[in-house]
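Features as listed in Swiss-Prot:
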- T98 to A: Reduction of KIN10-mediated phosphorylation (MUTAGEN)
- C144, C147, H160, C164: Zn(2+) 1 binding site (BINDING)
- C171, C173, H186, C190: Zn(2+) 2 binding site (BINDING)
- S178 to A: Reduction of KIN10-mediated phosphorylation. Constitutive transcription factor activity (MUTAGEN)
- S182 to A: Strong reduction of KIN10-mediated phosphorylation. Constitutive transcription factor activity (MUTAGEN)
Amino acid sequence: MTSEVLQTISSGSGFAQPQSSSTLDHDESLINPPLVKKKRNLPGNPDPEAEVIALSPTTLMATNRFLCEVCGKGFQRDQNLQLHRRGHNLPWKLKQRTSKEVRKRVYVCPEKTCVHHHSSRALGDLTGIKKHFCRKHGEKKWTCEKCAKRYAVQSDWKAHSKTCGTREYRCDCGTIFSRRDSFITHRAFCDALAEETAKINAVSHLNGLAAAGAPGSVNLNYQYLMGTFIPPLQPFVPQPQTNPNHHHQHFQPPTSSSLSLWMGQDIAPPQPQPDYDWVFGNAKAASACIDNNNTHDEQITQNANASLTTTTTLSAPSLFSSDQPQNANANSNVNMSATALLQKAAEIGATSTTTAATNDPSTFLQSFPLKSTDQTTSYDSGEKFFALFGSNNNIGLMSRSHDHQEIENARNDVTVASALDELQNYPWKRRRVDGGGEVGGGGQTRDFLGVGVQTLCHPSSINGWI
C-alpha cells in the first residue's frame, strides 16, 4: 500500500500541484488593479473648478456653528446636530454618500491684507483656514510653561509642550531652538547677516583711513606720481600777490620751446599768468612756500647761487624764450651776445616818433609784453620782461628778502646776468654818449646801424619786432 501512495504522489493524479507565488500575485493584480492615490494640491493653489467660500471672522472662529432650535446646544458639524435632533423626535436627515462626485470647496481668509484673501490663493479645507486665521491674525492664548513661548492654536501648543526642553539647538547669536528645521533656517539668515555686516564695517574702515590720510589708504601720492614729470622746486619766500586768481595758476603745462621771441616762429601761445615781481624767480611755486623768512634766508641764498652757476639751459637766447622745462635744452645751444641781440632787433625795422622812452632806464625792460607769433591772439596779461629770465618750473629762487649784494654776486656767475646788465645800462650809456658825458662827446661811433636809441627803446617799436 505504501508503494501505491508513492506512485500516486509521483504521478500527480491524487493531488494538485501547488502554483508559484509569483503567478498568484500576477493574477491578483489583473483582477484588482491598485487604486491610484490622488495627489493633494499644495496650499494656496486651489482647483480652478472649486467653489470659493468666504466666511466672516465671527462665523469662521465660532466653536459651535450648528445650534439646536429646541435646547440651543451648539455643534461643530452638521452631522452631529442631526443626530441630536433625533433625540428630540424632530425630523432629521443624514448626508448620504452618492456615486456623484461632490464639488470641492475652498475657503478664503477674511483678512483683506492677507495673501490668502484672493480666490487664487484660497485654502482647501475649513480646518486649515481656521488655523491659518488664528496663527496669522488671531490672539495667542496658550503659553508654554518652560520657555514662555505663546501659541494661537491649541494643537501647536500641545505639540511644542511635548518636545520643549528635550532637544536644544543654540545659535552663535544666543537664540535657542527646539526644532532643527527652525534652527537651520535661522542659522542661514544669521550667517548672511554677519557677512554683510563685516563687508560694511570693512568699507567704513577704508573710508575712514582715506579721509584721515593714513598710510595704506586709497589716497594716491601725488608727489610720487608726478615726480617724473615736474622737476622739484627750490624753496623760496613768496611775496604778496595782487591777482586774486594766482592760486589757480600754480601748475601750467609746458609749452613748446623756441630760441627766442625774435627768432622762433613756432612758439605756442603762452598761458595767462600773473605779474612777476622779481627779476629772478617764479610766482607760481606756491606749493614750496616757506613763511619764515628769517629761518630759511641763508639756505635759499645758497640754493640760488648753486642753481644759477650750474644751470645750463639759461643761455642768452633763453632771455626771450617761452616757458619750458629744464631738460628741454635742444634749442638753447645757440649763444648770442647782448650786442648781437640789439643788432638783430634793429634789423627788423621798427620806427618810432617819440623819445619819451629814453627818460626812464627801466622803460626798456618794461616794454616787453609776451606775445604769440600767431597774430590772431594776443596775451597781454602784464607779464613784463622780468618773467623771461628762466623757465617756470626751475627758477623759483629769488625774493625781495634777499640781500642785494648776494643777488649781485649770483648774477655775475652766469651769462644771463651780464646780458641783463648790458641791456639795462645801454640806454644810459647811449644818453651819456649823446650828451657828451664821461665817455666823450661824439668822438666814437656807438650807433652801429644809425637807427637811434629811440627806435630801440620805444614800446611800439618793440611790439613791431614781435
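Heads up, the Cβ atoms here are built off N, Cα and C, so glycines get one too.
Here the original residues stay in place, and none of the substitutions has been built in.
Small disclaimer: the values here were computed from a predicted structure and weren't measured.
Highlighted in sequence order, E145, K146, A148, K149, S161, T163, G165, S178 have their Cβ within 8 Å of the centre of the Cβ atoms of C144, C147, H160, C164, the residues recorded for Zn(2+) 1, and are not part of that set. Within 8 Å of the centroid defined by the CB atoms of C171, C173, H186, C190, the record's Zn(2+) 2 site, lie the Cβ atoms of D172, G174, T175, F183, R187, F189, excluding the listed residues themselves. Counted over every protein chain shown, other Cβ atoms within 10 Å are most numerous around S178 among the mutagenesis positions S178, S182. Cβ-based neighbour count (10 Å, all protein chains) for C171 (Zn(2+) 2 binding site) stands at 14.
Rounded to a whole value, the Cα-Cα separation of C190 (Zn(2+) 2 binding site) and S182 (mutagenesis position) is 12 Å.
Between S178 (mutagenesis position) and C164 (Zn(2+) 1 binding site), the C-alpha separation comes to 6 Å.
For C144 (Zn(2+) 1 binding site), applying a Cβ distance below 8 Å and a minimum sequence separation of six or more within one chain yields R150, Y151, W157, H160, S161, C164.
Calculated from their C-alpha atoms, the gap between H186 (Zn(2+) 2 binding site) and C147 (Zn(2+) 1 binding site) amounts to 18 Å.
A Cα-Cα distance of 16 Å separates C147 (Zn(2+) 1 binding site) from C171 (Zn(2+) 2 binding site). Cβ environment of C173 (Zn(2+) 2 binding site): C190 lie under 8 Å away, each six or more residues apart in the same chain. Note: the CA-CA distance between S182 (mutagenesis position) and C171 (Zn(2+) 2 binding site) rounds to 11 Å.
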